[in-house]
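Per Swiss-Prot, the features are as follows:
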type	residues	note
BINDING	CYS2, CYS5, CYS7	Ni(2+) 1 binding site
BINDING	CYS166, HIS167, CYS198	Ni(2+) 2 binding site
BINDING	CYS166, HIS167, CYS198	Zn(2+) binding site
MUTAGEN	CYS2 to Ala	Decreases nickel content. Disruption of the N-terminal metal-binding site; when associated with A-5 and A-7
MUTAGEN	CYS7 to Ala	Decreases nickel content. Decreases hydrogenase activity of the cell. Disruption of the N-terminal metal-binding site; when associated with A-3 and A-5
MUTAGEN	CYS166 to Ala	Does not affect nickel content. Mutant lacks hydrogenase activity
MUTAGEN	HIS167 to Ala	Does not affect nickel content. Mutant lacks hydrogenase activity
MUTAGEN	ASP241 to Asn	85-fold decrease in kcat/KM value of GTPase activity and loss of the specificity for GTP
MUTAGEN	LEU246 to Ala	Cannot form dimers. Can still bind metal in both sites and activate GTP hydrolysis, but hydrogenase activity of the cell is decreased; when associated with A-242
Amino acid sequence: MCTTCGCGEGNLYIEGDEHNPHSAFRSAPFAPAARPKMKITGIKAPEFTPSQTEEGDLHYGHGEAGTHAPGMSQRRMLEVEIDVLDKNNRLAERNRARFAARKQLVLNLVSSPGSGKTTLLTETLMRLKDSVPCAVIEGDQQTVNDAARIRATGTPAIQVNTGKGCHLDAQMIADAAPRLPLDDNGILFIENVGNLVCPASFDLGEKHKVAVLSVTEGEDKPLKYPHMFAAASLMLLNKVDLLPYLNFDVEKCIACAREVNPEIEIILISATSGEGMDQWLNWLETQRCA
């Protein structure tokens with residue numbers, strides 16, 4: 001996971017940086033990361049043997065760090081992870097205090113790529129725009145495509161490109177949020193990078209993580225990526241308008257999610273048909289008033 005692999009060291013870009021004369025992105029915000037030639041040297045890796053099932057399957061998450069990186073001991077990975085997450089969590093608490101002072105509801109939308117969360121978000125914003133002030137932070141590795149889609153609804157949005165990074169972190173939110181015009185008592189939606197692994201570990205200062213799972217992904221996704229669904233308060237089972245065309249067991253999916261997180265709330269939803277949208281909007285209003 002990225003708390004130990006260092007993927008957060010990629011080229012970060014937040015919309016507006018290109019106008020800063022001191023920004024490396026002033027002339028080319030989407031320049032690919034440099035690929036310098038690297039000298040490969042031999043590394044004597046600490047001994048680590050993955051667990052093995054009777055069928056021969058290998059499991060690299062059984063060590064004390066819960067993961068594996070070549071050339072790094074389990075104890076060192078734990079030290080790196082604790083250091084990274086401690087810094088992030090302190091920043092997240094500052095973000096949370098700022099949002100709470102303005103009574104803003106902040107939600108961290110997480111999912112696999114292609115789950116439909118941007119389409120669901122645009123439909124949500126269209127339904128809220130005359131009643132609730134909203135703003136959006138869009139996270140992707142590259143492009144401002146999704147932020148442009150959000151702005152087309154009339155909602156303020158800012159794109160955060162993580163470069164090689166596979167998730168948003170609390171510092172990115174601290175940098176991006178002040179650039180958005182969001183009134184007190186409004187809702188800030190943070191659409192995280194499409195990834196069901198690393199975003200689970202990084203607190204952004206949100207009130208809730210909302211996991212979006214598409215019915216095209218398979219019923220057992222919560223069991224395959226348990227950390228994300230354990231961290232989420234709500235699961236939106238998306239694209240249910242496609243159920244007549246799929247061999248997807250809704251009850252099995254719900255059971256898998258609740259096996260990982262017995263307290264998780266679940267809404268069946270479709271931005272295309274409108275099913276579940278009222279329930280989703282009611283949930284948002286309940287959280288705003290909580």
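Using N, Cα and C of the backbone, Cβ positions are placed for all residues, glycine too.
Here the original residues stay in place, and none of the substitutions has been built in.
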Within 10 Å of HIS167 (mutagenesis position) by C-alpha distance: pick out those among the recorded positions CYS198, ASP241, LEU246, and say none if nothing qualifies.
CYS198
Just to verify a number: CA distance, CYS198 (Ni(2+) 2 binding site) to CYS166 (mutagenesis position), in angstrom, no decimals.
7
Helix, strand or coil at LEU246 (mutagenesis position), per DSSP?
coil
Could you say whether, by DSSP, HIS167 (mutagenesis position) belongs to a helix, a strand or a coil region?
coil
Among CYS166, CYS198, LEU246, the one of these recorded positions whose Cβ has the fewest neighbouring Cβ atoms within 10 Å:
LEU246
Where does ASP241 (mutagenesis position) sit by DSSP, helix, strand or coil?
helix
Fewest neighbouring Cβ atoms within 10 Å: which of the mutagenesis positions HIS167, ASP241?
ASP241
